[in-house]
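Scroll down for the structure; my scribbles are underneath it.
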Amino acid sequence: MAKRTFSSLEAFLIFLLVMMTAITVALLTLLFVTSGTIENHKDSGNHWVSTTQGPTTTQSSPTTQTPTTQTPDLPPSQNFSGYYIGVGRADCTGQVSDINLMGYGKNGQNAQGLLTRLFSRAFILADPDGSNRMAFVSVELCMISQRLRLEVLKRLQSKYGSLYRRDNVILSATHTHSGPAGFFQYTLYILASEGFSNRTFQYIVSGIVKSIDIAHTNLKPGKVLINKGNVANVQINRSPSSYLQNPPSERARYSSDTDKEMVVLKLVDLNGEDLGLISWFAVHPVSMNNSNHLVNSDNMGYAAYLFEQEKNRGYLPGQGPFVAGFASSNLGDVSPNILGPHCVNTGESCDNDKSTCPSGGPSMCMASGPGQDMFESTHIIGRVIYQKAKELHASASQEVTGPVLTAHQWVNMTDVSVQLNATHTVKTCKAALGYSFAAGTIDGVSGLNITQGTTEGNLFWDTLRDQLLGKPSEEIIECQKPKPILIHTGELTKPHPWQPDIVDIQIVTLGSLAIAAIPGEFTTMSGRRLREAVKKEFALYGMKDMTVVIAGLSNVYTHYITTYEEYQAQRYEAASTIYGPHTLSAYIQLFRALAKAIATDTVANMSSGPEPPFFKNLIGSLIPNIADRAPIGKQFGDVLQPAKPEYRVGEVVEVVFVGANPKNSAENQTHQTFLTVEKYEDSVANWQIMHNDASWETRFYWHKGVLGLSNATIHWHIPDTALPGVYRIRYFGHNRKQELLKPAVILAFEGISSPFEIVTT
């Protein structure tokens, strides 16, 4: 074997990794020595700094939906064939500074402002007689953590008793890679988040619960209509060589290596008035790449924004009665970067199997979207998705009728025996991540010289792992083959387990529609196999012609799920299939059992399974809270760079203010926006809000200085729809004030730009 030499860059990266790992292990060891307790999900999770809510600014804006904590009875049963329908939407943005963005796993990709707010969108559907109901919640996050779900269910139980439960509530993430991290309890994700943020966790939980509260309050009789159609020109398979590992006979049944079908539910009241929309479609929200530092909802969020703005005329983004949820599906190997991978340094094509370049290696092989930049690519992909949903929504005519039925189990996914046939039984494995996990994907490469498709370990990395984390057992090595194990997460338990063992599996049916809530990212072919198996199981026991949709990234996150054949190639998705080569077969067996129980009315006979843990004393953020300071002679909100006197459509207004850390505002759930764009209306002699920070036309940048100093820069990209007139920009923030020997307080402030004019010539 030839002696391996390292470049100066690789040597530096290795040194950096060793130092970071040593520091991490030391911190974990310290925490484990001092704490490390486990509680069940009845724990509140509030073990950190109490939030101090300061006064908030009063803004003129359209009335927002207000939830109630009461549990009103449904109206007396009426003679209608539909469902009681309730929709609700609430802000769940969390921190937009001093926190990592979740998804790419790129060190240093921390939040530095806001492009759009993140929303939780809840849809409640109840039988006409009130006998059963379900709540489907699409949340603009990278994934749902087990801790989030347990805390949401706890709060719902305290408000509504047994009305909303683990079996009839689905929390599904859209999978934006531009949302905040910090809301996890398993060690691997805490390390990726650079600590647990109770501030963000509480904000997200409250937003999810509030969206359900609003939907619950708004329940009214209505109908559900379903439609399906294909979406073109928004997807590619980012691991086509893995897809080709699947049997030719199976691939021949499909016209594409991605699922192009969108399923849309149109929700209307008994008068036919629109209430909301749910769509499921498989594409990664990674049009915004890993150079981005602005919190946003990416392409699926832009589709939801366009739909809601069209239906909620006269309302600001995030407000209005109509709610549009663009939910994820089996997107595991599906990219929106449709121009495909190429070597960014030479323009050549990448090696298809390894996603690497002749010059520069894997870090040079990247895929790009259809736009001139990531913002334009997001708009292009999101608009196409919106337009197809709009078309399907307008033409939907097939009504969904039938009872609401639910089934749920907790399963130890590290110990599932799978009956492949009459003579062969296999098992899942303790969790582990393979080498190609560290390679990243063509949507977001890593900086390490590790390629996708790696099927053999490396002596250096194996030795480093063994010294820092201990050696993986022979059992896990054999079980995970042909995956070369980089991190044996299932055998690491200090200070808490590194990845989950206990996983939620869940099916909810609405008449002839079945929603399979999957706890991760199924690849295209994995999703097809699961849908087909569940549909056949329903048909076998009398529920024929079911439409099965996959709700991706639901309830708990367990990385990827490839087919057995794709697993052999060990590209990124396979290396991230943590429970081993038979993970998909295990899920198919488990979901078939749920389908059978629903179809045979035997759900009550099923075991609930082992309850997941709820950990206390998690590693907090390593970024301290420090007092904000304004420059000498200035106050928070003062203008440092004014707007120009005059602008035209298509230009960008830029105003710079004396700022404060925007994470302070995440401690105040009533904080609605960091900015407004306002137009002076002569007819009422007052300023009217035209845009807020949920608008895609605005951008809020936070520039961190030293010793508590910072600036806030607000951009308004003037749209074609802007009318001539006089405008201004307002900035809303909160500063942390710390006096000696006194607790910190959070104080609200605002800044106002000088007026400027939009002209036509």
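The first residue you see is number 1, and the count goes up from there.
Heads up, the Cβ atoms here are built off N, Cα and C, so glycines get one too.
Under its mutagenesis annotations, Swiss-Prot gives S44 to A the following note: Abolishes O-glycosylation and localization at the cell surface; when associated with A-50; A-51; A-52; A-56; A-57; A-58; A-60; A-61; A-62; A-63; A-65; A-76; A-68; A-69; A-71 and A-77.
Recorded in Swiss-Prot as a mutagenesis result, S77 to A carries the remark: Abolishes O-glycosylation and localization at the cell surface; when associated with A-44; A-50; A-51; A-52; A-56; A-57; A-58; A-60; A-61; A-62; A-63; A-65; A-76; A-68; A-69 and A-71.
Counting only same-chain residues at least 6 apart in sequence, those with a Cβ under 8 Å from the Cβ of T698 (Ca(2+) binding site) are L675, V677, H691, N692, I714, H715, W716, H717. The annotation Ca(2+) binding site is assigned in Swiss-Prot to L115, D693, S695, T698 on the grounds of similarity to another entry.
A simple way to gauge crowding: the CB of E521 (Zn(2+) binding site) has 29 other CB atoms within 10 angstroms, across all the protein chains here. Here Swiss-Prot flags H175, H284, E521, Y560 as Zn(2+) binding site, drawing on similarity to another entry.
S335 (active site, nucleophile) carries a strand DSSP state (E or B). Other Cβ atoms within 10 Å of the Cβ of S335 (active site, nucleophile) number 24 in total over all chains. Sequence annotations record features per position, and here Swiss-Prot assigns active site, nucleophile to S335.
Among the mutagenesis experiments that Swiss-Prot reports, F756 to I is described with the note: No effect. Under the three-state DSSP scheme, F756 (mutagenesis position) falls in the strand class. Applying an 8 A CB threshold to same-chain residues 6+ apart, the list for F756 (mutagenesis position) reads A643, K644, P645, E646, Y647, V653, V726, Y727, R728.
For F756 to R or D, Swiss-Prot lists a mutagenesis experiment annotated as follows: Loss of function.
The Cβ of E757 (mutagenesis position) lies under 8 Å from the Cβ of P645, E646, Y647, P724, G725, V726, Y727, each of these being in the same chain and 6 or more residues away along the sequence. According to Swiss-Prot, the mutagenesis experiment E757 to R carries the following note: No effect.
Taking the Cβ of I758 (mutagenesis position) as centre and 10 Å as the limit, one finds 18 other Cβ atoms among all the protein chains shown. Looking at Swiss-Prot, you'll find the mutagenesis I758 to V noted as follows: No effect.
The mutagenesis experiment I758 to F is recorded by Swiss-Prot, whose note states: Impairs enzyme activity.
Among the mutagenesis results in Swiss-Prot, I758 to R or D has the note: Loss of function. The residue drawn here is the original one.
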Taking only the Cα atoms, work out how far D693 (Ca(2+) binding site) lies from I758 (mutagenesis position), in Å, as a whole number.
20
Around H175 (Zn(2+) binding site), how many other C-beta atoms are within 10 angstroms of its C-beta?
25
Report the residues of the chain - excluding L115, D693, S695, T698 - with C-beta within 8 Å of the mean position of the site's C-beta atoms, for the recorded Ca(2+) site, in sequence order.
L114, T116, R117, P317, L675, H691, N692, A694, W696, E697, R699, F700
Cβ proximity for H284 (Zn(2+) binding site), under 8 A, sequence spacing 6+, ordered by residue number, returns H175, H177, R238, L331, V334, S335, P336, D443
DSSP secondary structure for E521 (Zn(2+) binding site), reduced to helix/strand/coil, please.
strand
Count the other Cβ atoms sitting within 10 Å of the Cβ of D693 (Ca(2+) binding site), across every protein chain shown.
27
If you measure from the Cα of L115 (Ca(2+) binding site), which of the recorded positions E521, Y560, I758 is the nearest?
I758
